[in-house]
Amino acid sequence: MKNRILRPALLCVAALFATTAQADAGHDHGSAHAGAHAHDADTPYGRPGDAAKAQRTVRVVMSDTMRFDPATITVRRGETVRFVAANGGRIEHEFVLGTTASLKAHAQEMRAMPDMQHADPGAVRVAAGASGEIVWQFTKAGSFEFACLIPGHFEAGMVGKVVVR
């Protein structure tokens, strides 16, 4: 009798945990960013680039003063750039490409889920003293941004600009 009740109860609990884990597995960026950060799709600011076709490397240093160096980067339309995001600070930082609107929306999402991990070719989270890399092809002219979206960093002004000519 005990087994007839215990076994279905355990199966229900196991199914609940599996469903919760499955639902959480895709939360890397949440629904607000699914279209803006599709892995191989064009975005308003370009698309993931092929590392073998990178025309240059731009090193961007992230600091605990909540700044990027350089703060403005100019690229040519069609250019594929390898960004090396170097964390010169003692705390974790991010380098996330986007539009002003997408970065603001993502920053709000990050405040709700600060431990969110990025599964996005236009974003990299970098531990203190480490470096990360993004390869991006800028397909459209315009002015775009990069930012650190860890809660408090974006709000403190950790935003840079990419000008595509």
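A Cβ is built for glycine as well, from the same backbone N, Cα and C atoms used for every other residue.
Here is what Swiss-Prot says about this protein:
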MUTAGEN   His29 to Ala  Does not affect activity; when associated with S-27; S-33; S-37 and S-39
MUTAGEN   His37 to Ser  Does not affect activity; when associated with S-27; A-29; S-33 and S-39
BINDING   His93, Cys148, His153, Met158  Cu(2+) binding site
MUTAGEN   His106 to Ser  Loss of activity, cannot restore copper tolerance in a deletion mutant; when associated with S-118
MUTAGEN   Met110 to Ser  Loss of activity, cannot restore copper tolerance in a deletion mutant; when associated with S-113 and S-116
MUTAGEN   Met113 to Ser  Loss of activity, cannot restore copper tolerance in a deletion mutant; when associated with S-110 and S-116
MUTAGEN   Met116 to Ser  Loss of activity, cannot restore copper tolerance in a deletion mutant; when associated with S-110 and S-113
MUTAGEN   Cys148 to Ser  Loss of activity, cannot restore copper tolerance in a deletion mutant
Those mutagenesis positions, out of Met110, Met113, Met116, Cys148, that come within 10 angstroms of Met158 (Cu(2+) binding site) at the Cα: Cys148
Three-class DSSP secondary structure - His93 (Cu(2+) binding site): strand
Distance from Cys148 (mutagenesis position) back to His93 (Cu(2+) binding site), taken between C-alpha atoms, in Å: 6
Other CB atoms, at most 10 A from the CB of His153 (Cu(2+) binding site): 21
Mapped DSSP class for His106 (mutagenesis position), helix or strand or coil: helix
Number of other Cβ atoms within 10 Å of the Cβ of Met158 (Cu(2+) binding site) across all protein chains: 25
Cβ atoms near His106 (mutagenesis position) (within 10 Å, other residues, all chains): 26
Cβ-based isolation winner (fewest other Cβ atoms within 10 Å) among the mutagenesis positions Met110, Met113, Met116, Cys148: Met113
Cα-nearest neighbour of Cys148 (mutagenesis position) within the listed mutagenesis positions, His106, Met113, Met116: His106
His93 (Cu(2+) binding site) CB neighbourhood, other CB atoms within 10 A: 27
CB-centroid shell, 8 A cutoff, Cu(2+) site His93, Cys148, His153, Met158, site residues removed: Met62, Met66, Glu94, Ala147, Leu149, Ile150, Phe154, Ala156
Length of the line joining the Cα atoms of Met113 (mutagenesis position) and His106 (mutagenesis position), in Å: 10
Separation of alpha carbons, Met116 (mutagenesis position) and His153 (Cu(2+) binding site) (Å): 15
